[in-house]
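Step one of this worksheet: look at the structure below.
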Amino acid sequence: MSGQRVDVKVVMLGKEYVGKTSLVERYVHDRFLVGPYQNTIGAAFVAKVMCVGDRTVTLGIWDTAGSERYEAMSRIYYRGAKAAIVCYDLTDSSSFERAKFWVKELRSLEEGCQIYLCGTKSDLLEEDRRRRRVDFHDVQDYADNIKAQLFETSSKTGQSVDELFQKVAEDYVSVAAFQVMTEDKGVDLSQKANPYFYSCCHH
């Protein structure tokens, strides 16, 4: 399997305004856009190529709408996902409760999907610790219970963003190394949505 290309479908889930799009912008474009984002309708797609060992990994990232009215549509996008980054706002306790909803959805519909819990806007806590509304230890206990990994991130400063996506890729490659793969089972990069590709592999 040396030098094999690996495609991984990754879905971003979470309540609206938790910062899913900002997270993707920071990872793919290494930028933080100031000002209000236009709400995602349905889902936005972007792909980024990276290297894990001697493998070329393409993360196909689906940034789904957080509004409850798009719930049914979101299910279309996370079908077949190998990894899900479930986001919540560290300053909004209701967003963590909403994250639990998405975890239940994934567990019932995509049992093989690896879940990563992602607390966002950690920079706001650096400014004022009293703004925290989601206790780290409570989330860690929950993550342990559902066998998920936990990251607290800031799209503004870039804290732990690259580490999160790197871990997603490394975990999938590790799992793939123990499986007999006769064909690509990752994201179909020909799907509609005007895919854009960004590479961080350098030869």
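Cβ coordinates come from backbone N, Cα and C, glycine included.
Those substitutions? Not in this structure, it's all original residues.
If you look up Swiss-Prot, you'll see Gly19, Lys20, Thr21, Thr40, Gly66, Lys121, Asp123, Lys156 marked as GTP binding site, on the strength of similarity to another entry. Around the Cβ of Thr21 (GTP binding site), 20 further Cβ atoms fall within 10 Å across all displayed protein chains.
Annotation comment: Swiss-Prot describes Thr21, Thr40, Asp63 as Mg(2+) binding site, evidence class similarity to another entry. Summarising the environment of Asp63 (Mg(2+) binding site), the number of other Cβ atoms within 10 Å of its Cβ, over all protein chains shown, is 24.
Tyr17 (mutagenesis position) falls outside any helix or strand according to DSSP and counts as coil. One entry in Swiss-Prot concerns the mutagenesis experiment Tyr17 to Phe. Its note says: No change in autophagosome targeting under fed condition. Decreased autophagosome targeting under starved condition.
Neighbours of Ser22 (mutagenesis position), defined as other CB atoms within 10 A of its CB across all chains, total 23. Here the residue is the original one, while Swiss-Prot reports the published mutagenesis Ser22 to Asn with the comment Predominantly in the GTP-bound state. No effect on subcellular location.
According to Swiss-Prot, the mutagenesis experiment Ser67 to Gln carries the following note: Increase in GTPase activity. No effect neither on prenylation, nor on subcellular location.
According to Swiss-Prot, the mutagenesis experiment Ser67 to Leu carries the following note: Increased GTPase activity. Decreased autophagosome targeting under fed and starved conditions.
What Swiss-Prot notes for the published mutagenesis of Thr120 to Ala or Ile is this: Accumulates in punctate structures in both cytoplasmic and nuclear compartments. Using a 10 Å Cβ-Cβ cutoff, Thr120 (mutagenesis position) registers 27 neighbours. In the three-state DSSP reading, Thr120 (mutagenesis position) counts as strand.
Within the same chain, residues at least six positions away from Asp123 (mutagenesis position) with a Cβ under 8 Å of its Cβ are Ser154, Lys156, Thr157, Gln159. Quoted from Swiss-Prot, the note attached to the mutagenesis of Asp123 to Ile states: Accumulates in punctate structures in both cytoplasmic and nuclear compartments. Disrupts the integrity of the nuclear envelope.
Within the same chain, the residues at least 6 positions away from Tyr172 (mutagenesis position) whose Cβ sits under 8 Å from its Cβ are Val6, Val8, Val57, Lys82, Ala83, Gln114, listed in sequence order. What Swiss-Prot says about the mutagenesis result for Tyr172 to Phe is this: No change in autophagosome targeting under fed condition. Decreased autophagosome targeting under starved condition.
Comparing the binding-site residues Lys20, Lys121, Lys156 by how many other C-beta atoms lie within 10 angstroms of each C-beta, the top residue is Lys20. Packing around Gly19 (GTP binding site) is summarised by its Cβ count: 28 other Cβ atoms lie within 10 angstroms of its Cβ, all protein chains included. Restricting the recorded positions Tyr17, Lys20, Thr21 to those with a CA within 10 Å of the CA of Asp63 (Mg(2+) binding site) leaves Lys20, Thr21, listed by sequence position. According to its DSSP assignment, Ser22 (mutagenesis position) is helical. For the pair formed by Lys121 (GTP binding site) and Ser22 (mutagenesis position), distance between Cα atoms is given as 10 Å, rounded to the nearest Å. When the CA atoms are compared, the binding-site residues lying within 10 A of Thr120 (mutagenesis position) are Gly19, Lys20, out of the candidates Gly19, Lys20, Thr21.
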